[in-house]
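Enquirer: Feature list, courtesy of Swiss-Prot:
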MUTAGEN   Glu142 to Lys  Channels open at more negative voltages than wild-type and single mutants; when associated with S-439
MUTAGEN   Glu142 to Lys  In n728; Channels open at more negative voltages than wild-type
MUTAGEN   Gly408 to Glu  In sa630; Premature egg laying with fewer eggs retained
MUTAGEN   Ser424 to Leu  In sa631: Reduced egg laying
MUTAGEN   Ala435 to Thr  Restores egg-laying activity to n728 mutants
MUTAGEN   Pro439 to Ser  In n2332; Channels open at more negative voltages than wild-type and increase in the rate of activation
MUTAGEN   Pro439 to Ser  Channels open at more negative voltages than wild-type; when associated with K-142
Amino acid sequence: MLDACSFNRFDSNRSSARRFSRRGSDYFGDKGISMDERIVLNVGGVRHETYQATLKKIPATRLSRLTPSLANFDPLLNEYFFDRHPAVFAMILNYYRTGKLHYPTDVCGPLFEEELQYWGLDASDTEPCCWMQLLHAKDTQETLAVLDRMDADHEDDPQLREQDTMKKFGWEEDYFQGKRTRWMKLKPQMWSLFDEPYSSQAAKLIAGISVLFIFISIFSFCLKTHQSFRLPVLIGQNITMPGGVVQPSIERVSTEPLPIFGQIEMLCNIWFTLELIIRFVFCPSKIRFFKSPLNMIDLVATLSFYADAMMVRVVEDEPKDVVEFLSMIRIFRLFKLTQHHQGLQILIHTFRASAKELILLVFFLILGIVIFAALVYYAEKMEANPNNQFQSIPLGLWWAICTMTTVGYGDMTPHTSFGRLVGSLCAVMGVLTIALPVPVIVSNFAMFYSHNQARDKLPKRRRRVLPVEQIRLQARRHAAVLEPSASQGGLGGGQAIRRRNMPILIDQNCCDEENHNHKHREKSENSDEGTNSSSTTGVDTVVKLGPSETAITTTIIS
């Protein structure tokens with residue numbers, strides 16, 4: 001049997017709430033809100049009390065538009081309830097009181113910005129003393145965004161990884177509609193094999209083969225320039241001796257590498273050509289493919305090999321300088337190793353993040369080089385100096401570069417007193433100029449590296465957190481399905497229903513309707529004595545969580 005006293009108390013609370021609501025509406029609606037009226041704000045279970053005039057200091061915000069007609073207002077407790085972060089709200093409320101917004105040190109940056117956005121405030125209103133913390137939070141978010149792009153192809157969840165792949169290839173709509181052809185299955189698989197080294201064991205094997213060919217190509221390119229691995233090029237010619245006698249002779253003009261190096265280059269470039277064609281055919285976007293610097297390096301290096309081979313075979317007296325320059329491009333294939341090592345990727349992202357500091361460093365170096373080159377040129381001419389090596393300012397530029405970078409080859413040195421003074425100042429200024437931006441670059445690298453190390457140690461999969469709106473919608477649907485089944489199966493059919501306690505979150509209005517229906521069912525059970533043997537007894541426990549949510553645990557015992 002249901003407890004009638006609990007329902008009587010519930011009805012009395014509802015009637016008192018109606019009386020308070022009518023009295024509150026008369027007070028706030030007819031007479032207006034008094035600026036000296038105190039307002040109670042319950043934020044995350046922590047009650048804050050302030051004046052209405054305090055909340056009106058910052059217009060066009062959530063707190064400046066509080067009225068008793070809002071769903072957040074609880075007429076029983078005469079307070080506004082917000083399920084938000086209470087510690088952050090203390091700083092926000094203090095902003096209304098003092099007009100100064102300070103950044104809390106014990107709260108994460110994105111959380112603080114999210115709370116400010118909810119209350120209708122802007123993070124730019126933060127006091128200057130807290131700007132460093134705000135900028136540090138933004139830098140952290142940018143770093144994590146870069147690492148997210150690096151790990152975009154390493155999603156552990158197969159379903160999410162498949163969805164990301166379909167989105168990358170532009171087949172998202174066909175994927176959700178269930179339209180998948182063989183080409184749509186083959187193309188991402190082949191692309192993953194040759195472009196994502198850590199996607200599978202086969203991809204790791206292909207990546208290992210590619211790295212092996214890169215090292216073999218670079219190693220042979222370096223070795224073939226050594227004299228021990230080169231053959232002399234001999235040219236036979238006839239020399240006319242005095243007296244008209246023609247004598248044949250052999251002249252050593254130059255050297256060429258051993259034939260084995262040509263075979264090694266051919267084998268390596270066959271692999272590079274095959275890899276380049278496959279990656280081009282199966283790439284998600286041809287435009288992005290050509291925009292990639294690594295792809296352009298691979299394309300130019302591969303084409304340079306075939307250009308060298310054609311020039312050697314077609315042109316009899318091939319231009320050696322042009323051929324050697326084209327072959328030098330192949331050494332840039334070392335940059336392809338960045339695809340296979342995260343440390344190199346972090347280094348590249350560090351240089352990108354430090355681009356402003358690097359540009360500033362180059363600018364100051366150029367400025368100092370020009371100034372000290374001109375100074376040392378005129379300083380060496382002020383005194384008699386027969387060993388003057390600074391015959392022009394352009395020659396002084398080379399000396400200034402070597403001095404400011406603390407290299408000091410020693411091929412050019414000042415010999416006069418003023419020249420040595422200029423050289424000393426040049427060396428000191430070079431040390432200061434180079435040393436100042438270095439900590440910023442090191443800090444960026446340490447930030448990228450530490451975040452990447454922490455990301456590798458953290459679990460990839462996290463617990464899924466549902467939004468509150470989705471939970472409330474599911475609760476309403478569950479309550480709508482549960483009520484007819486309980487009334488039909490328990491009262492009408494006479495069948496015993498056994499259920500476990502099911503705590504659900506529903507809206508306050510749904511709670512009122514549910515209790516009202518139970519109350520009517522109790523009256524029908526008391527009036528009908530013939531159905532006691534087949535009826536069920538329901539006990540409902542109502543636990544108040546807030547003004548807009550109530551947890552109901554329903555237990556039906558046979």
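Including glycine, each Cβ sits where the backbone N, Cα and C put it.
Quick one: how deep are these features, and who are their neighbours?
Expert: Long-range Cβ contacts of Glu142 (mutagenesis position) within its own chain (separation 6+, distance under 8 Å): Ala353. The secondary structure of Glu142 (mutagenesis position), as reduced to three states from DSSP, is helical.
For Gly408 (mutagenesis position), the count of additional Cβ atoms within 10 Å of its Cβ stands at 12 [all protein chains shown]. In this structure, Gly408 (mutagenesis position) belongs to neither helix nor strand by DSSP; it is coil.
Ser424 (mutagenesis position) has a Cβ environment of 12 other Cβ atoms inside 10 Å. Look at Ser424 (mutagenesis position): DSSP puts it in a helix.
Counting only residues at least six positions away in the same chain, no Cβ atom sits under 8 Å from the Cβ of Ala435 (mutagenesis position). For the recorded site, Ala435 (mutagenesis position), the DSSP three-state label reads helix.
Less than 8 angstroms from the CB of Pro439 (mutagenesis position) sits no same-chain residue that is six or more residues away.
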Enquirer: What does the structure give for the C-alpha distance between Gly408 (mutagenesis position) and Ser424 (mutagenesis position)? Integer Å is fine.
Expert: 12
